[in-house]
Amino acid sequence: MSDLAKTAQRRALRSSGSARPDEDVPAPNRRGNRLPRDERRGQLLVVASDVFVDRGYHAAGMDEIADRAGVSKPVLYQHFSSKLELYLAVLHRHVENLVSGVHQALSTTTDNRQRLHVAVQAFFDFIEHDSQGYRLIFENDFVTEPEVAAQVRVATESCIDAVFALISADSGLDPHRARMIAVGLVGMSVDCARYWLDADKPISKSDAVEGTVQFAWGGLSHVPLTRS
């Protein structure tokens, strides 16, 4: 076949939508539509969170995460160089949700009892609306890894610091006593919210929050305040 005939044949094949096996035609994207990098990263974090909660860190696999996300494994590794890096990114995202929720709640009022209420409410809201984050932070199966343990400490210590700052500002207590109260309040809020969720929400969230607040306020009402 002459060069002219070959050229005509190739043009005919292109116009008809057909292609020879050896034609240099891009393969279709079998893994889904291409997303902007930030959007893809966010999607991978959501999918990875599901897998880590379902499987635990050790049983979770990068193959499964990539498959659920509809991407190839090399694409996953373009965003996260290892399973540990991915896990830490997932954990960091949930920690930020918890800490920002507590800070925002405490900034909404200057009334001390109401502050207690919104702080307790923030933990119940987090456990209800971000149960994956709750599992990863407070029921973590991988705290033997120093970087993971550090992230978990950030979650609790940041919340304690926020409560401690208000107690210190509003009371005549020395820093050690004020921090002990903050530790107790955060621990009680987490444990009560955890029980409420694990018991399949036996009472309404508002009743659970108010019960926790009443118990805590019984002790806090005896703390000397420099201002109301």
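Using the three backbone atoms N, Cα and C, a Cβ is placed for every residue, glycine included.
Annotation source Swiss-Prot lists domain 'HTH tetR-type' at 38-98.
According to its DSSP assignment, Leu98 (mutagenesis position) is helical. Listed in Swiss-Prot as a mutagenesis experiment, Leu98 to Ala is described as follows: Maintains a normal dimeric structure. Has significantly lower FasR-DNA-dissociation responses to the ligand.
Neighbour density for Leu106 (mutagenesis position): within 10 A of its CB lie 18 other CB atoms from the protein chains shown. Quoted from Swiss-Prot, the note attached to the mutagenesis of Leu106 to Phe states: Maintains a normal dimeric structure. Shows dissociation of the protein-DNA complex only at the highest acyl-CoA concentrations.
Residues within less than 8 Å, Cβ to Cβ, of Phe123 (mutagenesis position) and separated from it by at least 6 positions along the same chain comprise Val102, Val186, Ser189, Val190, Cys192, Ala193. Listed in Swiss-Prot as a mutagenesis experiment, Phe123 to Ala is described as follows: Maintains a normal dimeric structure. Has significantly lower FasR-DNA-dissociation responses to the ligand.
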Restricted to the domain 'HTH tetR-type' (38-98), the mean pLDDT of the model is 96
Which chain-mates of Leu98 (mutagenesis position) that are at least 6 residues away have a CB under 8 A from its CB, listed by sequence? Phe126, Asp130, Gly133, Ile137, Ala155, Cys159
